[in-house]
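*Asks:* Below is the structure I would like to discuss, written out as structure tokens.
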Amino acid sequence: MAKEKFDRSKSHANIGTIGHVDHGKTTLTAAITTVLHKKSGKGTAMAYDQIDGAPEERERGITISTAHVEYETETRHYAHVDCPGHADYVKNMITGAAQMDGAILVVSAADGPMPQTREHILLSKNVGVPYIVVFLNKCDMVDDEELLELVEMEVRDLLSEYDFPGDDVPVVKGSALKALEGDAEWEAKIFELMDAVDEYIPTPERDTEKPFMMPVEDVFSITGRGTVATGRVERGQVKVGDEVEIIGLQEENKKTTVTGVEMFRKLLDYAEAGDNIGALLRGVSREEIQRGQVLAKPGTITPHSKFKAEVYVLSKEEGGRHTPFFSNYRPQFYFRTTDVTGIIHLPEGVEMVMPGDNTEMNVELISTIAIEEGTRFSIREGGRTVGSGVVSTITE
């Protein structure tokens, strides 16, 4: 069978289903693929058990089960992630294994918001999922219109509590199961949901359009030409003649100009996100730049040493710690290309953190590093990974 060509004319977005266990996330995922396929003939209709039997994957040493499906609407192509278990969501969102540009929060109209509904909203906030659309599921089981309105209000209030615009978030009432069974009245609700997703979740800015940033992996000097920093461009573009800043691990940022860009020993006019390059820097000595710093467009990223983070602590089975840790624990924080020692302060009322838990924490690094909200990191101890986290707020 010939492979279908990937259609680049449509914009692309990554989304996922979130919400409490048994509220219908996987059934909704199956219904979306089935209803959209039935209408356009594009994509693949997936059955519930095809999605539910997601294989385990290992991402940065952490075991996660995730189902990836794809489908398209009139205007967009979507990659959609659905996880079978609650722990899989926690790990997925924190490690960024499945980046989400937006999420569909599934709430059973028969039950209303439940503990994991709240936890997934909080996680979305902390890991930087920017937009949420709500699907009130199982509406075929609720006859009372007032009850539906009550549940909708509860969900909106809950979203507002975590700084999502609860009053403006689209809420679609439907039944994933009825739509999956081919009931036209409920299929229409799936189209209504996808219209809301198309309109409310903006097309993400592509990495190449963002301001330039490259983590430095290695540094060497070329006699007579100067110092070269190598690494993979994380975002944006850089061209010969651009001014860049060297950020992190030093008292102050240093500005320099890129006088050459090389890839695979060939000279380039410019490089963009995803390219592995060597950048020749004007007037920078070998001692003034090191692995773990970043090169960035001036003024776009600043070095910090204190932040709040959402962290998943690896279980013993995943090769993590065998014992809990307490406040003032001092492991290594691995950002992009380097380890920096940091001190952990646990939130009030949290005595200790057990392997396999997730927690919020305050971190104070012993030196500044280029970080921003949404930057991912690993926590390591003696070279092995014991945790995975994401910066939720910069505090200093």
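Positions of Cβ are set from backbone N, Cα and C atoms, glycine also.
When I checked Swiss-Prot for this same protein, it listed these features:
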type    : residues              : note
BINDING : 19-26, 82-86, 137-140 : GTP binding site
BINDING : THR26                 : Mg(2+) binding site
DOMAIN  : 10-205                : domain 'tr-type G'
MUTAGEN : THR385 to Val         : Not phosphorylated by PrkC in vitro
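Mind running through what each feature is packed against?
*Replies:* CYS83 (GTP binding site) falls within neither a helix nor a strand when secondary structure is assigned with DSSP, and so counts as coil. Residue environment of CYS83 (GTP binding site) contains 24 other Cβ atoms, counted within 10 Å of its Cβ in all protein chains.
Reduced to three states, the DSSP call for THR26 (Mg(2+) binding site) is helix. Every protein chain considered, the tally of other Cβ atoms within 10 Å of the Cβ of THR26 (Mg(2+) binding site) stands at 23.
In the three-state DSSP assignment, the secondary structure recorded for THR385 (mutagenesis position) is strand.
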*Asks:* Cα-Cα, whole number of Å: CYS139 (GTP binding site) versus THR26 (Mg(2+) binding site)?
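*Replies:* Checking the Cα atoms of CYS139 (GTP binding site) and THR26 (Mg(2+) binding site) gives a distance of 16 Å.
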*Asks:* I'd like the Cβ neighbour count for ASP22 (GTP binding site), meaning other Cβ atoms within 10 Å of its Cβ, all protein chains included.
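*Replies:* Within a 10 Å radius of the Cβ of ASP22 (GTP binding site) lie 12 other Cβ atoms.
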*Asks:* Near the Cβ of GLY19 (GTP binding site), how many other Cβ atoms are there if near means within 10 Å?
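*Replies:* Neighbour count, Cβ to Cβ under the 10 Å cut-off: 25.
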